[in-house]
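Notes follow once the structure below has been shown.
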Amino acid sequence: GDCLPHLKLCKENKDCCSKKCKRRGTNIEKRCR
């Protein structure tokens, strides 16, 4: 699945983010921020 033009795809969880997809602290999985 692709994301809308103004959204970015978080490859780790295939989620569409309005912001960056990045890790939080010691968490391994990336999340929409």
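Sequential numbering from 1, following the chain as shown.
Cβ coordinates are placed from backbone N, Cα and C, and glycine is handled just like the others.
LEU4 to Ala appears in Swiss-Prot as a mutagenesis experiment; the accompanying note says: Biotinylated MCa: No significant change in stimulation of [3H]ryanodine binding to RYR1, and low decrease in cell-penetrating properties. According to its DSSP assignment, LEU4 (mutagenesis position) is coil.
Where Swiss-Prot documents PRO5 to Ala as a mutagenesis experiment, the accompanying text is: Biotinylated MCa: 4-fold increase of stimulation of [3H]ryanodine binding to RYR1, and no change in cell-penetrating properties. Listed in sequence order, the residues of the same chain lying 6 or more apart from PRO5 (mutagenesis position) and placing their CB within less than 8 Å of its CB: none are present.
Under its mutagenesis entries, Swiss-Prot includes LYS8 to Ala with the note: 16-fold decrease of stimulation of [3H]ryanodine binding to RYR1. Biotinylated MCa: 3-fold decrease of stimulation of [3H]ryanodine binding to RYR1, and no change in cell-penetrating properties. Taking the Cβ of LYS8 (mutagenesis position) as centre and 10 Å as the limit, one finds 15 other Cβ atoms among all the protein chains shown.
Shown in sequence order, CYS21, GLU29, LYS30 are the residues of the chain, 6+ apart in sequence, with a C-beta less than 8 angstroms from the C-beta of GLU12 (mutagenesis position). The note that Swiss-Prot attaches to the published mutagenesis GLU12 to Ala is: Biotinylated MCa: 4.8-fold increase of stimulation of [3H]ryanodine binding to RYR1, and very important increase in cell-penetrating properties (PC(50)=113 nM).
Applying an 8 A CB threshold to same-chain residues 6+ apart, the list for LYS20 (mutagenesis position) reads LYS8, CYS32, ARG33. Under the heading of mutagenesis, Swiss-Prot lists LYS20 to Ala and annotates it as follows: 5-fold decrease of stimulation of [3H]ryanodine binding to RYR1. Biotinylated MCa: 3-fold decrease of stimulation of [3H]ryanodine binding to RYR1, and important decrease in cell-penetrating properties (PC(50)=1350 nM).
The annotation that Swiss-Prot gives for the mutagenesis experiment LYS22 to Ala reads: 35-fold decrease of stimulation of [3H]ryanodine binding to RYR1. Biotinylated MCa: 4.6-fold decrease of stimulation of [3H]ryanodine binding to RYR1, and low decrease in cell-penetrating properties. When secondary structure is read from DSSP and collapsed to three states, LYS22 (mutagenesis position) falls in the strand class. Every protein chain shown contributes to the tally, and the Cβ of LYS22 (mutagenesis position) ends up with 13 other Cβ atoms within 10 Å.
The annotation that Swiss-Prot gives for the mutagenesis experiment ARG23 to Ala reads: 13-fold decrease of stimulation of [3H]ryanodine binding to RYR1, but loss of induction of calcium release from sarcoplasmic vesicles. Biotinylated MCa: 9-fold decrease of stimulation of [3H]ryanodine binding to RYR1.
Around ARG24 (mutagenesis position), the same-chain residues six or more apart in sequence whose CB sits under 8 Å from its CB are ARG31, ARG33, listed in sequence order. Among the mutagenesis experiments that Swiss-Prot reports, ARG24 to Ala is described with the note: Loss of stimulation of [3H]ryanodine binding to RYR1, loss of induction of calcium release from sarcoplasmic vesicles, and loss of induction of long-lasting subconductance state. Biotinylated MCa: Loss of stimulation of [3H]ryanodine binding to RYR1, and low decrease in cell-penetrating properties.
Swiss-Prot documents THR26 to Ala as a published mutagenesis change and attaches the note 4-fold decrease of stimulation of [3H]ryanodine binding to RYR1. Biotinylated MCa: 3.4-fold decrease of stimulation of [3H]ryanodine binding to RYR1. Cβ-based neighbour count (10 Å, all protein chains) for THR26 (mutagenesis position) stands at 5.
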Practice task
Sorry to bug you, but what's the C-alpha spacing from ARG23 (mutagenesis position) to LEU4 (mutagenesis position), rounded to the closest Å?
Solution key: 22
Problem - Spatial neighbours of ARG23 (mutagenesis position) that are distant in sequence (at least 6 apart) but have CB under 8 A - result: GLU29, LYS30, ARG31
Exercise for the section: Translate the DSSP assignment of GLU12 (mutagenesis position) into the three-state scheme. Expected result: coil
